[in-house]
Amino acid sequence: MTNIRKSHPLLKIINHSFIDLPTPSNISSWWNFGSLLGICLILQIATGLFLAMHYTSDTTTAFSSVTHICRDVNYGWLIRYLHANGASMFFICLFIHVGRGMYYGSYMSIETWNMGIILLFAVMATAFMGYVLPWGQMSFWGATVITNLLSAIPYIGTTLVEWIWGGFSVDKATLTRFFAFHFILPFIIVALVMVHLLFLHETGSNNPSGLNSDADKIPFHPYYTIKDILGVLLLFLFLISLVLFAPDLLGDPDNYTPANPLNTPPHIKPEWYFLFAYAILRSIPNKLGGVLALILSILVLALIPHLHTSKLQSLMFRPLTQALYWILVADLLILTWIGGQPVEYPFIIIGQLASVLYFAIILIFMPMAGMIEDSILKMD
């Protein structure tokens, strides 16, 4: 008799995706973050659903409803902080996942890579809208500043901004629609994740060496299910520690002040995971130029497969590009720090230099390093 998991139409799909999936035998712990992202997404949808049961998307009651969740709902504080810090975990895993793809040349599976970039944009949009919902000072002013950037679009900009706002300023209509979008987007993300996995399983996973591993594959279960469970346990340990010991560590104190359109906070800044892009936006004195740089800071990832000049896929055997890669990581950390600093000397010039370096490494230095390494190895 055939095993039911191999014959049942639905179980067959799950079997081919998570059980009998042929997987390279040498993938390292850097490959754990895909499954961790899946866990983060499930956690965010689950906690978000319970928060939505108690939240009200009205400007007069939104702030109070979040306070009510924390004070009066059973374990409401736990659900709220799991959701808020879960978003930070989500982005930590996302950045490592993208960084792994860049380091080991996984971007050569172009469909999977492009789907991942679309997912990154979708998650960033969801997180931005979620940050507006508690209706604190930073929620309100963050929404005002970021949506206002669209007014830089020639001719239709102002009309577009007012259309998104649902009026002449960020108000009740804006909050209601942001709540609606924040609720629906994670389910769209789930669908996109399925497409992402569909493309991935067409080609199979890459591995640290960047070489074809068809000759040496092992089943995903039990080897990598066990390995993923260890990753999940470590993720939960980190998340629970953050939630129970320092729940507001990554938040902004300004968001504990109810939104006030008449009082601007001294430093408007987004959550930590957007600071690198915010620093790039601020480093350009022109509004439209800044908006384009902001979008390109993520969209530039789509160019990476087309700028791959080396005959070796992974950076494992390419020390020159490896050095550039780690300079890029350091540069992103500098941009993150600059994004949280006030707009004054010396932070302005540091931000501008770091922004130029970010684009230069990806667009110029890495492709050049690939060609230099090929010529050193006499592979051209």
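From the backbone N, Cα and C atoms, a Cβ is placed for every residue, glycine too.
What you see is the original sequence, not a version with the noted changes.
Long-range Cβ neighbours of I39 (variant position) (same chain, at least 6 residues apart, Cβ-Cβ under 8 Å): V232, L235. Record note (Swiss-Prot) on the natural variant I39 to V: In strain: Isolate Emaj614.
Around the Cβ of I42 (variant position), 13 further Cβ atoms fall within 10 Å across all displayed protein chains. According to DSSP, I42 (variant position) is assigned to a helical segment. Here the residue is the original one, while Swiss-Prot reports the natural variant I42 to V with the comment In strain: Isolate Emaj556 and Isolate Emaj614.
Mapped onto three states, the DSSP output places H83 (heme b b562 binding site) in helix. Annotation source Swiss-Prot lists heme b b562 binding site at H83, H182.
Around H97 (heme b b566 binding site), the same-chain residues at least 6 positions away in sequence with a Cβ under 8 Å from its Cβ are F33, G34, L37, G116. The feature heme b b566 binding site is assigned by Swiss-Prot to H97, H196, with similarity to another entry given as support.
For H201 (ubiquinone binding site), the same-chain residues lying six or more positions away in sequence with a CB closer than 8 A to its CB are H16, S17, L21. Taken from Swiss-Prot, the feature ubiquinone binding site applies to H201, supported by similarity to another entry.
I240 (variant position) carries a helical DSSP state (H, G or I). In Swiss-Prot, the entry for natural variant I240 to M states: In strain: Isolate Emaj614. The structure shown retains the original residue.
Swiss-Prot gives this note for the natural variant I327 to V: In strain: Isolate Emaj614. Within 10 Å of the Cβ of I327 (variant position) there are 13 other Cβ atoms, across all protein chains.
Cα-Cα distance from I327 (variant position) to H196 (heme b b566 binding site): 29 Å (rounded to the nearest whole number). Under the three-state DSSP scheme, I327 (variant position) falls in the helix class. Shown in sequence order, T112, M115, G116, L119 are the residues of the chain, 6+ apart in sequence, with a C-beta less than 8 angstroms from the C-beta of H196 (heme b b566 binding site).
On a Cα basis, H83 (heme b b562 binding site) lies 11 Å away from I240 (variant position). For H182 (heme b b562 binding site) paired with I42 (variant position), the C-alpha to C-alpha distance reads 15 Å. In this structure, H196 (heme b b566 binding site) is part of a helix by DSSP.
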